[in-house]
Amino acid sequence: MKIVLVLYDAGKHAADEEKLYGCTENKLGIANWLKDQGHELITTSDKEGETSELDKHIPDADIIITTPFHPAYITKERLDKAKNLKLVVVAGVGSDHIDLDYINQTGKKISVLEVTGSNVVSVAEHVVMTMLVLVRNFVPAHEQIINHDWEVAAIAKDAYDIEGKTIATIGAGRIGYRVLERLLPFNPKELLYYDYQALPKEAEEKVGARRVENIEELVAQADIVTVNAPLHAGTKGLINKELLSKFKKGAWLVNTARGAICVAEDVAAALESGQLRGYGGDVWFPQPAPKDHPWRDMRNKYGAGNAMTPHYSGTTLDAQTRYAEGTKNILESFFTGKFDYRPQDIILLNGEYVTKAYGKHDKK
């Protein structure tokens, strides 16, 4: 079978660390395994435009492997060219860069799987870290030291504690719930969550979280809001000018879910106006982020409030080990014809939705 693997280039960094599996040089650690079984592996980082390496190989690819960190956007146009495509594997978590509805509604017998759970702890830790970076005003403090400066007042005037704050998560699934667990030791005033379904009673009681069923009511109460929801038709552009106007003035917003959940220009304007005190995360749209993306340079009135990074929260070396192994397990199940996938990994099975996290579920 022909397998197309789309990853980022790591250059010298791949030689520095052999466990940097998620790059073109190290190929998820599966290149020799695939070769030994007689499969053809094409590995590339070139994924944009009709002349890209990805587009060159799509027509006869049996399997495409992609990641959320350097996503191969599997669009309607590309799917129409992919006459042999049987399986798409996301090495990581998040299949929003694949046109799942088009696969489902056109009857294409393509399965889409991801390595569920492979990086939930990694992302949850990053969320809490980003909250601390924003609330404690860490970035400009560190920049002072790098620039050989020392002006405590300039930092302290915009630095706060997490203790005593009301913190809300939009989404309380695998990542969102772990964020709530990790926030408990900080002694927040209250933990809130917004989700389409309530947590089990025992799970709510464990973290002391309260469900708020109206998102405008949720953000109006919160000092800190974190987005931990998948990207789909219902969440794309959810954090826009209108919803931001409902936030408590001077709130902090953290988004490690997907960049397109937020309207980039609206977030930047809210930060610059003071409606938001800070915004941080690691997800952008598109990815890699253009050099002129408004989130690169936005600041609050004190020249702070920006805690953006490249998309790496879910691709720590520990996470890469997990999603590389999970990808291999999915492929092995496919090659042997057992198709005994972990149920939580299946997004589409032969074109039919298995998960409730994505899709319209209205095949015509």
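Numbers here mean position along the shown chain, with the first residue as 1.
Placed from the backbone N, Cα and C atoms, the Cβ positions cover glycine too.
Here's what Swiss-Prot has on this protein:
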- Val93, Asn119: substrate binding site (BINDING)
- Arg174, Ile175, Asp195, Pro230, Leu231, His232, Ala233, Gly234, Thr256, Asp282, His311, Tyr312, Ser313, Gly314: NAD(+) binding site (BINDING)
- Ile175 to Ala: 2-fold decrease in substrate affinity for formate and a 12-fold decrease in substrate affinity for NAD. A significant reduction in catalytic activity compared to the wild-type (MUTAGEN)
- Cys262 to Ala: Slight increase in substrate affinity for formate but no change in affinity for NAD, 9 degrees Celsius decrease in thermal stability compared to the wild-type, greater stability at a higher pH compared to the wild-type; when associated with S-23 (MUTAGEN)
- Gln287 to Ala: 2-fold decrease in substrate affinity for formate and 3-fold decrease in substrate affinity for NAD compared to the wild-type; when associated with A-311 (MUTAGEN)
- Lys56 to Gln: In strain: 2.2159 and NCYC 1513 (VARIANT)
- Lys108 to Arg: In strain: 2.2159 (VARIANT)
- Ile145 to Asn: In strain: 2.2159 (VARIANT)
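Counting only residues at least six positions away in the same chain, the Cβ atoms of Asn119, Ser122, Val123, Glu125, His126, Val127, Thr256, Gly281, Asp282 sit under 8 Å from the Cβ of Ser313 (NAD(+) binding site).
The closest partner of Leu231 (NAD(+) binding site) among the recorded positions, by CA position, is Val93; the full candidate set was Lys56, Val93, Lys108, Gln287. The Cα atom of His311 (NAD(+) binding site) lies nearest to that of Gln287, taking the recorded positions Lys56, Val93, Lys108, Ile145, Gln287 as the candidates. Distance noted between the C-alpha atoms of Lys108 (variant position) and Asp195 (NAD(+) binding site) is 31 Å.
A Cα-Cα distance of 31 Å separates Ile145 (variant position) from Gln287 (mutagenesis position). On the backbone, the CA of Gln287 (mutagenesis position) and the CA of Lys56 (variant position) stand 20 Å apart. Each of the recorded positions Val93, Ile175, Leu231, Ala233 was scored by how many other Cβ atoms lie within 10 Å of its Cβ, and the smallest score goes to Ala233. Across the fold, the C-alpha of Asp195 (NAD(+) binding site) and the C-alpha of Cys262 (mutagenesis position) stand 17 Å from each other.
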